[in-house]
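Have a look at the structure below, then the notes.
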Amino acid sequence: MSFNAKDMTQGGQIASMRIRMFSQIANIMLYCLFIFFWILVGLVLWIKISWQTFVNGCIYWWCTTLEGMRDLIKSQPVYEIQYYGKTFRMNAAQVLHDKYMIWCSEQLWSAFVLAAVVALVICLITFFVVSWILGRQGKQQSENEVTGGRQLTDNPKDVARMLKKDGKDSDIRIGDLPIIRDSEIQNFCLHGTVGAGKSEVIRRLANYARQRGDMVVIYDRSGEFVKSYYDPSIDKILNPLDARCAAWDLWKECLTQPDFDNTANTLIPMGTKEDPFWQGSGRTIFAEAAYLMRNDPNRSYSKLVDTLLSIKIEKLRTYLRNSPAANLVEEKIEKTAISIRAVLTNYVKAIRYLQGIEHNGEPFTIRDWMRGVREDQKNGWLFISSNADTHASLKPVISMWLSIAIRGLLAMGENRNRRVWFFCDELPTLHKLPDLVEILPEARKFGGCYVFGIQSYAQLEDIYGEKAAASLFDVMNTRAFFRSPSHKIAEFAAGEIGEKEHLKASEQYSYGADPVRDGVSTGKDMERQTLVSYSDIQSLPDLTCYVTLPGPYPAVKLSLKYQTRPKVAPEFIPRDINPEMENRLSAVLAAREAEGRQMASLFEPDVPEVVSGEDVTQAEQPQQPVSPAINDKKSDSGVNVPAGGIEQELKMKPEEEMEQQLPPGISESGEVVDMAAYEAWQQENHPDIQQQMQRREEVNINVHRERGEDVEPGDDF
C-alpha cells in the first residue's frame, strides 16, 4: 500500500483508462447482442407459426392494448382479418370476442415466449464465447509466445502421459517419472554435489535391475550397496581387504599379451602433467613381467611383487631379457631403470593387498563371470568395493577391475535385448579408464547400461581431458542435475538443461490530464532464455533435481523421497592377511621408495654455489680440455656436475654406504633376513611405520615438479 501522490495519480489514471476501455467493449457487445436477440426471436417465430396466425395474433394484442381507450375513440377502427384466403372486417370488440382471434393470440404468445427463451440462451452462450475469445487473445498478447527450444514442467505425470500417448513409456521409473522405453542403453548421468541425492537415483534403478534379474557391476566406494543388496548365493565381491573377496586370478583373466597391456594401462594411469615416459615404462615392465610369469606353476601376487620390486636390478634385467621391457632395464641406463622401478612402486604396491586371495575358493575371472549371463533366470551382481580409509591404496586395483568389466561386455556378443548395468557413483574417484571413451558409444549394441555419478563436469575434464570428457558426456542421454553450489558449475548445468526461444511480450502505458493522451501499446521481441537460472540450480533442496530425457520431451523438476532399505549383509568383513608376508613386503616397499628418493635427487637441477674471488679469477682463464681422470679428482672439491640426461655420469654413493642406510635385518636385495632385528628397529625408530605405509599417498617421486602436481587426477574433488 502506498499513499504517495505520484503512485496514486498513476494508479488512478491507469484504472480510469481501463474502465473507459472496458465500457467501450461492453457497450459494443451489448448492442450487438440486443440486435442478435431480436433476429433470433424473429427467426423462431417465422419457423414456429404461419404469417396469417402471426398477423391475426398481433391484431388481437393490439386491440387488447387499446381496449381501455376505446370509449375515448369516437370512430372505432375496422380491421381486415385474413382467414385462409377470405377477408373479414371486424371492429375491436368483435376481434376481442372472436374465438379464432383468441386462438391466434395464444399461438403468437406461446411462440414468442419460446423464441425469447431460445434467443436468450443463444445470446448468453454467445456472450461467454465472445468473452473467452477476447480474453484469450488479450492473454496471448500479454504472454510470451514460445517458438522453439525445450519446455519445463514440475509435474512428472504430464510427461508420463505424453510418453504413454506415444507408446514410449518404460516400466523403469525415477519417482513418478518413467524413462523412455529402452533408453537405459543410452546411459545415465547424475550430476550434483555430495549428498544431493545421486545415490538415491542409483538405488531406484538398482531395484528395477534386481527385480528384472539383470546382470549388474557396481562400484561401491562406501559399502552402502553391499549392505543393501548383497546376496551371497549369486553375487560376488571384489575387495582385497574383504574376507568375502572372490579368488580373482590375474593370469586366468589375462590370456594374451594385449590383455596384460590393457590391465597395466589402468593400473598405472598416465598423469596429466608428468612426463609420460615414466608411467609408460612402468606399464611395459609390469605387463611383460606378469606375462612371463603366466607359465610359472608357483606364481602368486607376492611373487609378482617380489619380482618387480624386491630383486636386484641385475636379476630383474635377467628376468626380462628377450622382452620389449629389456631395453628399459639395461645396464647402460641403470639409474633410469631404478627411477622407472620407483614409479612402478607407487602403483604396483596395491597388488600386494591381493596376496592370499587365491585361497578364497575357486579361481574367479570377471570375463568368465560375465560370459555366464543367463536370460532365462536371475543373474548375480559383482560388487567392486572399498572403504574410505583404504580407497587411496586400493584405487589402482579397483580401477583395473572396473576396466576389465567394461571390456568384458564386448566379449559377451551383441544383444540389444540383454541388459548389463554398470553403476559407478563418484566415477572421478577412480583412475582414468582408457577404454571407456571408445566402448561407451558401442555398448548399447551389447546391452550395456551405464549409470555414472559425478560431482561436476570439471571432474571429467580433469581426469579424461577436455575432448574425451565431452565425448563421454555426450553419450549419456538421460541426465539428472542436482544442486551445484558453485556459480560456474551451476551455470553449466543450467545450460545443459536447455533453453527456450520465445517472443517476449512488453506493455507500455501513456496517460495525461486529457483522455486523448491515454493509451496502451503492446509488442513482442524475440529472445532466447535458459529454462532455469544458475541460481535455481544452486538453491535446489536435497533429493530434488531437473531431469532431461532424450527426445522432444520437456525437462522435469523432480522431487524424490528417501526410501529406507533393510540391511541384508555386512558392508565389510576384514580379511586376515599374513603378517609376516605383509611386513616383508612393507620393508621391500620402504627400501624401494628410499632408493627412488635418492635417484630423484639426481634428476633435480643443481644449485649454483657461491665461489670465492680466487675461484672467479681462476674461472676467467681459458678452459682447457679435461680428461675423465682429472674430472674424477676434482669431483671432491665441491664442483657440481649437472645432471642433464640419462647418458651423463651421475655421482652415486658407494654400495657400502647404501647398505648402511638399510634397516637392520634387510639384505642388499631388500629381503628380510632377520625378522627380530628388523622388528626391533621398527619399534625403536618407526613405531607407526605400518600405518604410514598403508596410507602413504601415491606420489610420483621420479620427476621434479611442484607440490600441487603430486595430486592424483580427481583427488581434489
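Even glycines carry a Cβ here, placed using N, Cα and C.
Around Val194 (ATP binding site), the same-chain residues six or more apart in sequence whose CB sits under 8 Å from its CB are Gln455, listed in sequence order. Swiss-Prot lists Gly192, Thr193, Val194, Gly195, Ala196, Gly197, Lys198, Ser199 with the feature ATP binding site.
Here Swiss-Prot describes Glu712 to Lys as a published mutagenesis experiment; the accompanying note says: No change in conjugation efficiency. Partially rescues a TraM K-99 mutation.
For the mutagenesis of Asp715 to Lys, Swiss-Prot gives this note: 10-fold decrease in conjugation efficiency. The structure shown keeps the original residue.
According to Swiss-Prot, the experimentally introduced change Phe717 to Ala is described as follows: 5000-fold decrease in conjugation efficiency.
According to DSSP, Pro396 (variant position) sits within a helical segment. Annotation of the natural variant Pro396 to Leu in Swiss-Prot: In traD39; temperature-sensitive; the original residue is retained in the structure shown.
The sparsest Cβ neighbourhood within 10 Å, among the listed binding-site residues (Gly192, Gly195, Gly197), is found at Gly195.
The CA atom of Gly195 (ATP binding site) is located 25 Å away from the CA atom of Pro396 (variant position). Neighbouring residues of the recorded ATP site, listed in sequence order and excluding Gly192, Thr193, Val194, Gly195, Ala196, Gly197, Lys198, Ser199, comprise Leu190, Gly453, Gln455, Phe482, Arg483, Asp542 (Cβ within 8 Å of the Cβ centroid). Across the fold, the C-alpha of Ser199 (ATP binding site) and the C-alpha of Pro396 (variant position) stand 23 Å from each other. For Gly197 (ATP binding site) paired with Pro396 (variant position), the C-alpha to C-alpha distance reads 27 Å. Around the Cβ of Ser199 (ATP binding site), 20 further Cβ atoms fall within 10 Å across all displayed protein chains. Sequence-distant contacts (6 or more apart, same chain, Cβ under 8 Å) of Ala196 (ATP binding site) comprise Phe482, Arg483, Leu540, Asp542, Leu543, Cys545. The least crowded of the binding-site residues Thr193, Lys198, judged by other CB atoms within 10 A of its own CB, is Thr193.
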